[in-house]
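The annotation substrate binding site is assigned in Swiss-Prot to D95, R187, R188, D189, D190, N231, S235, F236, D237, R238, E239, R324, H325 on the grounds of similarity to another entry. Annotation source Swiss-Prot lists Mg(2+) 1 binding site at D95. For D95, the entry in Swiss-Prot reads Mg(2+) 2 binding site, with the evidence type similarity to another entry. Sequence annotations record features per position, and here Swiss-Prot assigns Mg(2+) 3 binding site to D515, D519. Here Swiss-Prot notes a mutagenesis experiment, F191 to A, with the remark: Produces novel sesterterpenes, but not sesterfisherol.
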Amino acid sequence: MEVWEHSRPIADDTIKKTPSFTTLPIRINKQNDVADAATRRALRDWDYYLHDGLAERALISISELGNLGAFAYPEVPPERLAIVTYLTDLGILHDDGYEAMDMDQARTEHREFGALFDPHEQLPSRRGTRAAKLKKLVSQILLEAIRIDRDMGMYMFDMYNKGWLSVAGGEGKVPQFKSVEEYQAYRRDDFGIRAFWPMVEFGMAMRLSDEDKKLIEPVMEPIDKAIIWTNDYWSFDREYHESITNGSRLTNVVEVVRQIENKSIDEAKAAVRQLLVNLEQQYLERKRAIYAQNPSIPSHLRKWIEVVGITVAGTHFWASCSPRHHAWRNNSRNGLKPANHVAAPTLITPSNNLNSSKGSEEQMQDSDNGTRTQMCPANDHEVMQLNAKLSLGKQDGGHAMRAALALLSRAAEQCESLFDGMEHERARLLQSGEEKARLSWEGRSKGSQELEHSWYKPAKTALQAPIHYICSMPSKGVRSRMIEAFNYWLEVDETSLTKIRRLVDLLHNASLILDDIEDHSPKRRGRPATHTIFGHSQAINSANFMFVQAVQVARQFRNPNAVDILLEELENLYLGQSWDLDWKYKLRCPSPSEYLNMVDNKTGGLFRLLLRLMQAERKGTTEVDLDGLTVLFGRFFQIRDDYMNLRSGLYTEQKGFCEDLDEGKFSYPIVVCVANHADFRDLIDGVFRQRPTAITSGMQPLAPEIKRYVVEYLNTSGTFQHCREFLMQLESLIESEIDRIEKVTNEANPMLRLLLEKLSVKEN
């Protein structure tokens with residue numbers, strides 16, 4: 001594997017004209033123009049969606065030396081470079097806007113932004129809020145990332161969720177540090193370095209295994225420190241200035257060294273400078289040791305080890321002269337000098353890609369060697385040219401990559417709710433009624449209870465316990481995502497949306513309880529099924545009560561037809577379920593058309609219900625036909641579930657190996673195989689006759705050998721391939737429907753496309 005495919009070295013004479021002191025070679029991605037285009041696109045998109053003026057004054061990745069993305073991702077091909085640079089700048093913009101708010105406003109915006117990515121969060125998610133606009137913007141770029149590399153894109157989001165502690169833009173108190181190591185432990189999370197490397201992996205299309213990470217761990221330790229502390233070093237003057245002028249927090253390794261070693265600012269900066277040089281030398285020594293100990297080290301690991309060093313050097317070089325870190329000097333109006341009492345550096349080498357300024361340039365006295373070197377942009381006019389004519393504005397106290405990852409972590413941590421394992425809201429206790437009943441019960445003597453003729457409600461603890469349990473289970477949140485995505489077109493007010501979510505969740509969770517009982521299923525989403533904890537009778541009673549609650553919610557809608565809509569779709573749901581149970585009990589395999597009709601009523605009924613309720617509650621007058629889309633999505637969702645149950649390791653973990661076979665379920669792959677292979681009918685009949693059908697007898701799993709044989713038959717007969725091709729046809733039809741509706745409404749819907757892409761069975 002060639003190490004340097006997408007980058008070129010920076011000339012020594014260019015490096016010497018900057019205050020950069022990195023000892024490592026500096027390279028830049030050959031496609032700096034792609035990175036610049038991505039930055040400008042991020043600015044345009046931000047301005048289009050948010051209209052807050054931030055894009056006009058922001059200083060982000062563009063500089064005369066090159067784009068931050070081109071230095072941070074030197075070995076990333078153009079298509080992926082555009083994605084990661086865009087995300088980096090999007091994060092910087094979000095962080096700037098967030099930091100500019102007062103604390104109360106910032107916290108409100110942060111909560112609402114988080115609510116938009118959590119399908120079961122009950123905070124309002126109004127379309128007009130800043131968070132809602134950001135959600136749509138982020139959904140689009142995440143969709144593009146998944147389309148480029150679905151597996152790596154999803155891995156990146158998963159790692160964000162598992163390895164990143166989101167920074168809430170200044171919320172919380174920064175601890176006092178007793179050592180730089182203690183500070184580093186804090187900053188690894190605050191900075192986002194754990195999430196940055198998955199971003200690099202996505203960019204380089206290089207998935208590191210656990211064994212790979214263990215092998216390169218000695219190298220990554222100094223690299224992590226160098227990236228974080230390099231940013232701290234070059235941003236310290238600006239952050240110090242802002243802490244003096246507006247009281248912003250100062251979280252910086254220079255400040256930590258100054259405090260714990262009782263040094264002056266100049267002494268602390270000199271100490272950090274030496275620490276950075278030492279870290280780079282430590283990286284080189286450990287790199288040589290790894291190569292010596294592993295002469296046959298895989299080529300992809302050798303490339304990774306080389307690239308991370310270049311990333312340190314490149315971001316160091318960029319930060320040494322970037323307008324983001326240095327332009328504040330010329331925008332200051334209070335006369336404060338930089339913390340090191342040195343004038344802003346100026347770079348006199350004209351850029352090949354941007355117009356150079358003929359304005360005045362300042363000279364910098366280098367504190368280390370006494371030489372005078374012209375370095376970085378010195379006046380507002382130059383900065384305007386170097387940043388695509390962006391005017392100066394307030395900057396945050398963080399790092400460009402920390403800022404990028406702050407947004408991405410908040411997005412991916414909550415976007416994961418699109419995909420794997422976010423938990424349902426717990427059903428809310430009706431505390432006032434329950435407390436009243438308890439006090440009423442306890443306040444009576446035994447004799448007065450026997451003589452009392454007044455009626456009162458007992459406590460709801462027993463009734464609610466199974467409900468709380470099923471609602472606590474993790475969920476993919478597909479239906480909640482669809483409600484939010486449909487609302488881009490239907491524009492239902494938040495009050496009605498909250499009721500619709502509540503009603504749909506009640507029905508869905510009630511159906512899960514009953515399905516598990518009817519299917520004799522011992523597990524649900526990797527946990528014991530509700531009836532195995534609370535018993536069949538109590539579980540059924542609570543599920544029935546959830547239907548009562550759903551009717552109560554339906555009566556609260558403005559549209560008087562809501563209850564009728566609910567009852568009609570409940571009838572369809574029960575009709576569909578009746579045939580699913582009938583086929584199983586009588587061991588009669590349906591035809592493919594019969595099966596699809598069952599799906600349209602059972603699975604599609606819930607999708608159709610949420611759509612009809614939204615249409616009934618919408619305020620707009622423009623008619624939007626979404627009926628066909630819900631039918632297609634219901635079929636796609638159910639058939640995909642059938643397919644994955646027999647093919648996916650995740651389903652094995654959560655439900656057991658091929659649990660549909662244990663249940664005796666005539667799922668879509670079984671139905672198709674029976675329709676096309678007569679001999680399979682006898683085989684599957686014989687298999688299913690081995691399982692009990694009486695609800696009291698419980699389910700006895702089929703022998704693993706039998707299930708493996710059935711799966712192998714489905715595979716060799718081409719049934720799985722047929723199912724996958726049918727799912728891809730459904731995907732294409734859904735995409736065509738989305739295209740049609742987007743044209744009719746003139747409203748793009750990246751959230752719905754992102755949801756479909758996540759569920760896709762297409763190969764990457």
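Every residue gets a Cβ built from N, Cα and C, even glycine.
Residues as originally present; substitutions not included.
Owing to the predicted nature of the structure, the values given are computational and were not obtained by experimental measurement.
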Given the recorded positions F191, D515, D519, which one's Cα is the least distant from that of S235 (substrate binding site)?
F191
Distance from F191 (mutagenesis position) back to D95 (substrate binding site), taken between C-alpha atoms, in Å:
12
Would you count the other CB atoms within 10 A of the CB of D237 (substrate binding site), including those on all shown protein chains?
23
Rounded to an integer, what is the Cα-Cα distance in Å between D515 (Mg(2+) 3 binding site) and F191 (mutagenesis position)?
46
Tell me, how many other CB atoms lie within 10 A of the CB of D519 (Mg(2+) 3 binding site), whichever protein chain they belong to?
20
Among the binding-site residues listed here (R188, H325), identify the one with the smallest other-Cβ count within 10 Å.
R188
Taking the Cα atoms as reference points, how far is D519 (Mg(2+) 3 binding site) from R188 (substrate binding site) in Å?
47
Would you mind reading off the Cα separation of D237 (substrate binding site) from F191 (mutagenesis position), to the nearest angstrom?
18
Express the distance between the Cα positions of F191 (mutagenesis position) and H325 (substrate binding site) as a whole number of Å.
16
Neighbour tally for E239 (substrate binding site), based on other Cβ positions within 10 Å of its Cβ:
25
For D519 (Mg(2+) 3 binding site), which DSSP three-state class applies?
coil
Return one of helix, strand or coil for H325 (substrate binding site), based on DSSP.
helix
